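Engineer: Handing you a structure now.
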Amino acid sequence: MQDEDGYITLNIKTRKPALISVGSASSSWWRVMALILLILCVGMVVGLVALGIWSVMQRNYLQGENENRTGTLQQLAKRFCQYVVKQSELKGTFKGHKCSPCDTNWRYYGDSCYGFFRHNLTWEESKQYCTDMNATLLKIDNRNIVEYIKARTHLIRWVGLSRQKSNEVWKWEDGSVISENMFEFLEDGKGNMNCAYFHNGKMHPTFCENKHYLMCERKAGMTKVDQLP
């Protein structure tokens, strides 16, 4: 462009530089970082949960294995202890054994302790006598018990078998009825014989007011493994 004096004037417009949106870039960066942190946190939580589940499963497994070993050890210990007790009985020197969970003068067999007492008592008195020792009158519910008791006493002894009336069924103290063919039951047809005693492998009904010796039974505890010979 030429001015009045003949000089050429250049009209140059300076371009303004584009402004960078600092706020927008900063916001995007924080979002990325927040997403990364969220993913890391979720991953840590999932990892901790998985670790916790694995830890519980491992503990349960080890506990189960330990219980199985303990149960197996107890079974072996029980059998061996009862073998030792039986041998002492066969030798006629029965004094019990330290491995037995039963008290002195109680016999250890199966899962129970058996007490043979020479006290002349009525059936009700015998029942109370056993109760006072945290036991019950003997219940015979399998053939092994029949043979075990038969081999260890030849005396008349009360057991926990009775009935309310002569026309009612015989029941054990826990309310269960006698099993068929478990033992020979000698019924003589006389009325009011509502209590039973055991003698030489057979069950006999008799009057509850009669006085006889008795047999008590209670659950055995754990075999004392550390006392085995």
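Yeah, the Cβs are placed from backbone N, Cα and C, and that goes for glycine too.
Nope, none of those substitutions made it into this model, it's the original residues.
Per Swiss-Prot, the features are:
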MUTAGEN   Y7 to F  Loss of activation upon podoplanin or rhodocytin stimulation
DOMAIN    109-217  domain 'C-type lectin'
MUTAGEN   K150 to A  Substantial reduction in rhodocytin binding
MUTAGEN   K171 to A  Significant reduction in rhodocytin binding
MUTAGEN   E184 to A  Significant reduction in rhodocytin binding
MUTAGEN   E187 to A  Significant reduction in rhodocytin binding
Engineer: Take the C-alpha atoms of K150 (mutagenesis position) and E184 (mutagenesis position) and report the distance between them in angstrom, rounded.
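Structural biologist: A Cα-Cα distance of 13 Å.
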Engineer: How do the residues of the domain 'C-type lectin' (109-217) split into helix, strand and coil according to DSSP?
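Structural biologist: Across the domain 'C-type lectin' (109-217), DSSP assigns the residues as follows: 20 helix, 40 strand, 49 coil.
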Engineer: How many neighbouring Cβ atoms, not counting its own, are there within 10 Å of the Cβ of E187 (mutagenesis position)?
Structural biologist: 10
Engineer: Using Cα coordinates, what distance in whole Å links E184 (mutagenesis position) and K171 (mutagenesis position)?
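Structural biologist: Their Cα atoms are separated by 15 Å.
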Engineer: Between E187 (mutagenesis position) and K171 (mutagenesis position), find the distance joining the two CA atoms and give it rounded to the nearest Å.
Structural biologist: 15
Engineer: Enter the number of other CB atoms within 10 angstroms of the CB of E184 (mutagenesis position).
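Structural biologist: Excluding its own Cβ, E184 (mutagenesis position) sees 11 Cβ atoms within 10 Å.
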Engineer: Take every residue in the domain 'C-type lectin' (109-217), average their pLDDT values, and give the whole-number result.
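Structural biologist: Reported value for the domain 'C-type lectin' (109-217) is a mean pLDDT of 92.
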Engineer: Would you count the other CB atoms within 10 A of the CB of K171 (mutagenesis position), including those on all shown protein chains?
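Structural biologist: For K171 (mutagenesis position), the 10 Å Cβ neighbour count is 15.
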Engineer: How many neighbouring Cβ atoms, not counting its own, are there within 10 Å of the Cβ of K150 (mutagenesis position)?
Structural biologist: 16
